[in-house]
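Colleague: Heads up, here are the entries from Swiss-Prot:
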DOMAIN    1-226  domain 'BAR'
DOMAIN    266-361  domain 'PH'
DOMAIN    399-520  domain 'Arf-GAP'
MUTAGEN   Arg442 to Gln  Loss of GAP activity
MUTAGEN   Asp721 to Ala  Strong decrease in interaction with RAB35
MUTAGEN   Arg727 to His  Loss of interaction with RAB35
MUTAGEN   Arg727 to Ala  Decreased interaction with RAB35
MUTAGEN   Met731 to Ala  Strong decrease in interaction with RAB35
MUTAGEN   Asp756 to Lys  Decreased interaction with RAB35
Amino acid sequence: MKMTVDFEECLKDSPRFRAALEEVEGDVAELELKLDKLVKLCIAMIDTGKAFCVANKQFMNGIRDLAQYSSNDAVVETSLTKFSDSLQEMINFHTILFDQTQRSIKAQLQNFVKEDLRKFKDAKKQFEKVSEEKENALVKNAQVQRNKQHEVEEATNILTATRKCFRHIALDYVLQINVLQSKRRSEILKSMLSFMYAHLAFFHQGYDLFSELGPYMKDLGAQLDRLVVDAAKEKREMEQKHSTIQQKDFSSDDSKLEYNVDAANGIVMEGYLFKRASNAFKTWNRRWFSIQNNQLVYQKKFKDNPTVVVEDLRLCTVKHCEDIERRFCFEVVSPTKSCMLQADSEKLRQAWIKAVQTSIATAYREKGDESEKLDKKSSPSTGSLDSGNESKEKLLKGESALQRVQCIPGNASCCDCGLADPRWASINLGITLCIECSGIHRSLGVHFSKVRSLTLDTWEPELLKLMCELGNDVINRVYEANVEKMGIKKPQPGQRQEKEAYIRAKYVERKFVDKYSISLSPPEQQKKFVSKSSEEKRLSISKFGPGDQVRASAQSSVRSNDSGIQQSSDDGRESLPSTVSANSLYEPEGERQDSSMFLDSKHLNPGLQLYRASYEKNLPKMAEALAHGADVNWANSEENKATPLIQAVLGGSLVTCEFLLQNGANVNQRDVQGRGPLHHATVLGHTGQVCLFLKRGANQHATDEEGKDPLSIAVEAANADIVTLLRLARMNEEMRESEGLYGQPGDETYQDIFRDFSQMASNNPEKLNRFQQDSQKF
């Protein structure tokens, strides 16, 4: 090892030694600056490299997304996937290179600066200190007078000790300098050599990777050449076709006038028509119309679900309209509404009218089940019947209201005469009927029975689930409880007079209902059969403020679902397994224990039985209470004059509310606090119930004793869904008032949004649970 500073000169402490030290110290200082700069540049390079890797990964993800987008093109998908995988390997190689760079350059050089240079600086400080002490000792020794022997000896001793210490520290300092000068060469070369080997490994790995990819790239290049040739050929063909088409006469749309009743895809005719809106402005909008499956439907965009104009063409007529200013207009009239349409020309108008008339005639000739009809709210796109959507395919394959209702026990035959395959229903009773019995039910009046067709009418989701929750077996156990005891035989199909007498005795006179005695007045019964804890729990609902009540409902987790579909307590039947309500499945233990205090329903007043059963979501018991004469609007004076409908809201069941409303419940009847069902549903965050009550005419302007209407409660609770529904209903109400007595029932936007909320509340209630889930977080 070549010495930078000589040890002999060190002992002499000569000017040559001091000059050598000064030179070495300056060199070390400059070395430290260079190394610090190199380390900082290395760190910046590594950070930039990591950022490059991150950006490169994002670029690779973009290539993969493009490959997935090109899934229909095997060549593009395969090549992009293969290239992205190879480039991902290169990113991994880059990551390894940066890690090795960090270890070889940054870590090693930083360690050299922090360890070796620090030792040098420490030795320098000690040397400078002892040098200063030596100089002081020499000066003091020179200044001592001869006649002061004691001071002479003391100065001599200090000088001797200081010189010895100086020589020792100076030798250590010189050794540290020489070692540092030697080590810096090895450290710098070692780190740079490691760095170069890292690059060698990086490029070698990249070479191996692309050597394997090379043959595929050559094949792809040859294939690309063929694709370019094919593309040029296709371009020439399209240019020729374009030139040929340009020579045709497009002055008329005769090519679009054809319709085919026997079309393979079921579409008789389709094309653009102008449709007059039902809003206040009576605007005309251009929509894509089609006639298919004996229905007239339209849509705005291809991805939109078609809106059904006419459910069944057999129930409508079509006629020319010459009494309005716009040309080429015709009107499609059904029993419930009419639709004004406008074609682009007289030929197109005649073609559409003829297509509708032909479809009507064809519909009358056809036989069989109508299960392939489009559903008004979730029918598949007219142009995408093969889109692969399972739920839409199910509807096309026959999962209709008829099938879903008839699969309930007892519903496969008429509830009153036993005739098979009934296609009518009484929606407030929850039973299926044959066509003859349905006519008799109509004659009873809607206060006894509301009749609807299972095949021709539109079924709202909550009403369909109500039908699935009851059924002929459940209702007959109530209304035919004493038929066998009384020795009465049910009428047979075809016996019109016997049927009429039997049905009137069954539902109007209720002769066959099992009568039970009522020995207690309603207040006495409540005091006897309702525990104090139960009353406190029930009444505590009304003591909360809007915010507290929402949090309480979220904590109890008993009302976290608005669907209202629950298991019947009689037979445990789950009406619609895909949308079982969490209300009936997760009821708190305390409330179940209190509900057991109600004991046998035979000991309850019918009104109180209906009241309790509404909270328990027990539809069979509710039907039994109504059969025994319960007032559907009975108010419980012991519990704030709450009604069965309010109890159904507190119980969290949408179907229970629907059942009470179908049987005449007053949607605006309020308790002593001035809160109606809409208030309670808003406070609890039950979006599905709010939607149902607004559709049934609930007064959202009514205020409670605190002066709050449902909208202000929803705004305070920050429930966006309910605020949207209330404001939309209020806007629709104002629009109807502005149109006067003969205005339309509401614009299409209002109807579409409420239809969507009804669908979600019944079929996807978890989508409306956002408010409860957010409340649980707090």
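Placement of Cβ uses the backbone N, Cα and C atoms for every residue, glycine included.
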Colleague: Would you mind ranking the mutagenesis positions Asp721, Asp756 by how many other Cβ atoms sit within 10 Å of each Cβ and giving me the lowest?
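Modeller: Least crowded of the mutagenesis positions Asp721, Asp756, by Cβ count within 10 Å, is Asp756.
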Colleague: Tell me which of the mutagenesis positions Arg442, Asp721, Asp756 ends up closest to Met731 (mutagenesis position) in space, Cα to Cα.
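Modeller: If we rank Arg442, Asp721, Asp756 by Cα distance to Met731 (mutagenesis position), first place goes to Asp721.
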Colleague: Spatially speaking, which of the mutagenesis positions Asp721, Arg727, Asp756 is closest to Arg442 (mutagenesis position)? Use C-alpha to C-alpha, please.
Modeller: Asp756
Colleague: Tell me the Cβ neighbour count for Met731 (mutagenesis position), meaning other Cβ atoms within 10 Å of its Cβ, over all protein chains shown.
Modeller: 14
Colleague: Asp721 (mutagenesis position) to Asp756 (mutagenesis position): how many Å between their Cα atoms?
Modeller: 12
Colleague: Give the distance between the Cα atoms of Arg727 (mutagenesis position) and Asp756 (mutagenesis position), rounded to the nearest whole Å.
Modeller: 16
Colleague: Please work out the mean pLDDT for the residues of the domain 'Arf-GAP' (399-520).
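Modeller: When the pLDDT values over the domain 'Arf-GAP' (399-520) are averaged, the result is 86.
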Colleague: When DSSP states are grouped into helix, strand and coil, how many residues of the domain 'PH' (266-361) land in each?
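Modeller: Its residues fall into 19 helix, 42 strand, 35 coil.
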Colleague: Kindly report the helix/strand/coil residue split of the domain 'Arf-GAP' (399-520) according to DSSP, in that order.
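Modeller: Each residue of the domain 'Arf-GAP' (399-520) counted once, the result is 50 helix, 11 strand, 61 coil.
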